[in-house]
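Features reported for this protein in Swiss-Prot:
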type: MUTAGEN; residues: A31 to T; note: Complete loss of motility
type: MUTAGEN; residues: D32 to N; note: Complete loss of motility
type: MUTAGEN; residues: A39 to V; note: Complete loss of motility
type: DOMAIN; residues: 148-268; note: domain 'OmpA-like'
type: MUTAGEN; residues: P159 to I; note: Decreased motility, subnormal torque, tethered strains rotate very slowly
type: MUTAGEN; residues: E205 to K; note: Decreased motility, subnormal torque, tethered strains rotate very slowly, maybe reduced affinity for the motor
type: MUTAGEN; residues: G240 to D; note: Decreased motility, subnormal torque, tethered strains rotate very slowly
Amino acid sequence: MKNQAHPIIVVKRRKAKSHGAAHGSWKIAYADFMTAMMAFFLVMWLISISSPKELIQIAEYFRTPLATAVTGGDRISNSESPIPGGGDDYTQSQGEVNKQPNIEELKKRMEQSRLRKLRGDLDQLIESDPKLRALRPHLKIDLVQEGLRIQIIDSQNRPMFRTGSADVEPYMRDILRAIAPVLNGIPNRISLSGHTDDFPYASGEKGYSNWELSADRANASRRELMVGGLDSGKVLRVVGMAATMRLSDRGPDDAVNRRISLLVLNKQAEQAILHENAESQNEPVSALEKPEVAPQVSVPTMPSAEPR
C-alpha cells in the first residue's frame, strides 16, 4: 500500500494580467478635452479681435451652401480661382479677392430693427399709462412697406375731432402729445395724412370739402405733436386724403374711415418722397435736339388693275 502511486493533481493558476495599458486611457480622453477647450478659447479670442466687417464675412462664409460652393455659384468672394492670390504682379486679377458686404442691405436690416424697437416702445408706453391703455382700441400700429404706421381711428362714441371741424378733442390731444417724445428716439422722419368718411358737404367739391377738412385735421395733429415735444424738422409731409383711402369695407361713411395716419418713414420711402418733390433735372422738350429725318424718296407705283 505504501508503494501505491498517488494520482498527480495538476492545479492551473491564471496569472493576473497587467492593466497598465487600460489605466492610461483616461489620458487620451483628457488630451481630447484639452484640445477642444483650446480650440474653443482660440475661436473666442479670434471673435473678440475681429472687426464687424470681418464678422459679417465669416457669417456669409458659413451661410454659403455646399451646392453653391461645388457648382461655382455666387460665393463669399468674386475670385476667378479658388487658389488664394499672391505675387508681385498687381495687373493680374485672378486669385482670392475679398467680397465687400452689402452695405445697403445691412442698413435696411438695422433700420427695420429700429422700427420694430419703436413699435415695442410704443406698446410699452400704452400699457404703462392707464389713460392711453383705455384708448388702445383707437390705436392701430403695424409695420408696412414704407415704415411703421400708427393710425388713430375715430369711433361713433368717441370722435377725434369735433364734427365737421379740425378742433382736436382732449383724448386725441393726449395720444399725440404722449407719443411725440418716443418718436424723437429714432432719426426717421414722419408723414402725416388725414382721412375722412364719404359724407359730403352741402357746398360740394367747389367749396370747403373733405379735402380741406382732412388736410386741416392732419395739420392740427402736427401742431399737437410739436406741443408734445416733437423735434422741429421731423415732419416731412402733411397731406389730406379725404375719403380716397377707406379702411373698412362696411361702408364709405363708417366712423373708422375717419382717422389720422402717422407714418414713420424708412429711408427708401423718404427718398421717394424727396425725389417726387425735387426739381426735375431733365431738360425741357423744346431744348432737346430734334432727330434727323431721313429724306423721303418717292417711288412711282404701278396702277392697280381692279379695285378691291
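Here the Cβ of each residue, glycine as well, is placed from N, Cα and C on the backbone.
None of the noted substitutions appears here; every position holds its original residue.
As the structure is a computational prediction, the values presented were derived from the model and not from experiment.
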TODO: Taking only the Cα atoms, work out how far A39 (mutagenesis position) lies from P159 (mutagenesis position), in Å, as a whole number.
DONE: 65
Task: mutagenesis positions compared (P159, G240) - highest count of Cβ atoms within 10 Å - done: G240
Open item on the list: Taking 10 A as the limit, how many CB atoms besides its own sit near the CB of A31 (mutagenesis position)?
Closed with: 10
TODO: Pop the mean pLDDT for the domain 'OmpA-like' (148-268) in here, whole number is fine.
DONE: 87
- [ ] Mind tallying the domain 'OmpA-like' (148-268) by DSSP state, helix then strand then coil?
- [x] 40 helix, 27 strand, 54 coil
Open item on the list: If I take the alpha carbons of G240 (mutagenesis position) and A31 (mutagenesis position), what is the distance between them in whole Å?
Closed with: 74
TODO: Specify the count of other C-beta atoms within 10 Å of the C-beta of D32 (mutagenesis position).
DONE: 10
TODO: Round to the nearest Å and give the CA-to-CA distance linking A31 (mutagenesis position) with E205 (mutagenesis position).
DONE: 87
